[in-house]
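Notes follow once the structure below has been shown.
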Amino acid sequence: MSLLFSRCNSIVTVKKDKRHMAEVNASPLKHFVTAKKKINGIFEQLGAYIQESAGFLEDTHRNTELDPVTTEEQVLDVKGYLSKVRGISEVLARRHMKVAFFGRTSNGKSTVINAMLWDKVLPSGIGHTTNCFLRVGGTDGHEAFLLTEGSEEKKSVKTVNQLAHALHQDEQLHAGSLVSVMWPNSKCPLLKDGLVLMDSPGIDVTTELDSWIDKFCLDADVFVLVANSESTLMQTEKQFFHKVSERLSRPNIFILNNRWDASASEPEYMEEVRRQHMERCTSFLVDELGVVDRAQAGDRIFFVSAKEVLSARVQKAQGMPEGGGALAEGFQVRMFEFQNFERRFEECISQSAVKTKFEQHTVRAKQIAEAVRLIMDSLHIAAQEQRVYCLEMREERQDRLRFIDKQLELLAQDYKLRIKQMTEEVERQVSTAMAEEIRRLSVLVDEYQMDFHPSPVVLKVYKNELHRHIEEGLGRNMSDRCSTAIASSLQTMQQDMIDGLKPLLPVSVRNQIDMLVPRQCFSLSYDLNCDKLCADFQEDIEFHFSLGWTMLVNRFLGPKNSRRALLGYNDQVQRPLPLTPANPSMPPLPQGSLTQEELMVSMVTGLASLTSRTSMGILVVGGVVWKAVGWRLIALSFGLYGLLYVYERLTWTTRAKERAFKRQFVEYASEKLQLIISYTGSNCSHQVQQELSGTFAHLCQQVDITRDNLEQEIAAMNKKVEALDSLQSKAKLLRNKAGWLDSELNMFIHQYLQPSR
């Protein structure tokens, strides 16, 4: 068991050691590759985030249901950020590490590049001088090609000789021209990591140094000065890098003292020459250019032989040993020096390229993310404030709605009671006034003046005009007695209703309440209809002697009983049956008992029946009276009776007939009008009730409109609050996403841009 455990531990240890060795042996150029991949991913996420934010802001700005929570300027700003991020992403996708090699003609710049690429990519050696700028980059294809400046034509190049021939045959190329040599990545692993090497003509063959710097050097991450170790640094070389230092802040410069293999022929002077070159190069970098300090200068100056390294690496690529062939003494030291240069160079260019290529864009990305975050934060705050305002407005309207419902219920009960009381009072006033007017009906009838004639035609017209006079007079008198007071009370009641319900209406409606609630001039209509009421009136304007038998009976018994007596009804007077059921607790009346009035009617009826049957009664009565009082008294009585008859007959004129007609009409009309007192009072009270109920209904209609508006506003507020909640959540999410992107950028800065301690 312990053996198995120890074996497992050893396996884990071996795996960890291998992983560590892989990390150690990994090319520093991978740092740039991973940084580029990381920053491209961040910018891709940033672009998607800004696009989402721009769409969200635009939709929010176009939402007319909400109050403005964002401005058009903010929408345009975010859209501008989107275009900037897309532009930066395109630039980052094309970014690569760039190293520029400079030096005098035939110092071995092309040989150094070939040695670093482990292959003879560029023409070099005796008879080959670079007459233009050569940009060496990698391609995923399997065939090499070159592109000349201003042309998209890919010229196939399979060998170095073909490349050299193509460069020399192109007459349009000059020292300031650029030719891109695209070499397959499969042949040069160094090019896989996005490294571009720039070869240049000798800086001692042209005076256009400024244009070279502007055109080819401003985006270079590292400059390599390839010097000839057999001579010292020339003023031309120094002048060029002084110009570079003026254009760029602290450029990364390496100095390669090439052809150091020549020192092997004079080993006794090797260290002295090396020390002199080191001092002069250090002084140039530290004192003249000020790009490094003295402690760092040793890592920027190297003594190499590019030709030896290239030869050894080509032999190794072909399967032969590195040390094969005639190599000068100290080759391994120079090989190690060149490898050390490559290591320092890769570390420097990866750090420098990440910083120069990504730092500015990273800072810009942080600024954009922060700007969008601030916009989302302001939108979140504005939406929150608007939501609080909407909640307050909704609560206010809900309170207002509850207040209206409660007040309307109380006012409805109160006005219902007051309307009932007022209608009862109106009915009482109208009934009382009508009863008084009926008692004064004779005065109104006496005021009627029109020619009277007993003929039926004239009498009919007389009746119709009298009916109209009575109706107009009663209506006028009733109006004078009741209408003004009732109308005043009604208007007061209507105004009380308006004043009571006005607080329930909006301010804008209160000022227009008189126009919204129709208030016509109220006038009571009594509708007596005297013509129909007295249509059955039958006048009796024939002459009737006051002491005649009919008048005497009528005077003592009344009109109804006199007709019964004179017309000779049955002797047996039947007692009418009661209309209501008899009370069983009371003893029943005897069948034979009669009232005094009924007994008198029965006696007179019997007497009239007796005189009508025989004339003997007259003789008997006359004889009795004759014997009792004597003939003189009887004659005198008959004489006076006759004179009275003649007087009454002579005074029975048209005027007397008119008075009799009016007296009979007053009696008849008074009786009929008494029957409709209650109806007229109820009719007037109903009119008042209808008017007041109509006014209250119109006011309630306006209140209902106000309630409906409040309910609609509350529903709109609820919808608005939901929209603001969604808006607030989305703005908060986007704000937090901006913070997350900022943390990703900070992590990138910490991991790739800040110097390691």
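Every residue, even glycine, has its Cβ placed from backbone N, Cα and C.
Nope, none of those substitutions made it into this model, it's the original residues.
Bear in mind that the values here come from a model prediction, so they are computed numbers and not experimental data.
Quick look at what Swiss-Prot lists:
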- Ser106, Asn107, Gly108, Lys109, Ser110, Thr111, Asn258, Arg259, Trp260, Asp261, Ser305, Lys307: GTP binding site (BINDING)
- 93-342: domain 'Dynamin-type G' (DOMAIN)
- Lys109 to Thr: Induces mitochondria fragmentation when overexpressed (MUTAGEN)
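DSSP gives Ser110 (GTP binding site) a helix state. Largest Cα-Cα distance over the residues recorded as binding GTP, namely Ser106, Asn107, Gly108, Lys109, Ser110, Thr111, Asn258, Arg259, Trp260, Asp261, Ser305, Lys307, equals 17 Å.
Among the binding-site residues Ser106, Gly108, Ser110, Ser305, the residue whose Cβ has the fewest other Cβ atoms within 10 Å is Ser106. When Cβ atoms from all protein chains are considered, those within 10 Å of Lys109 (mutagenesis position) total 31, not counting its own.
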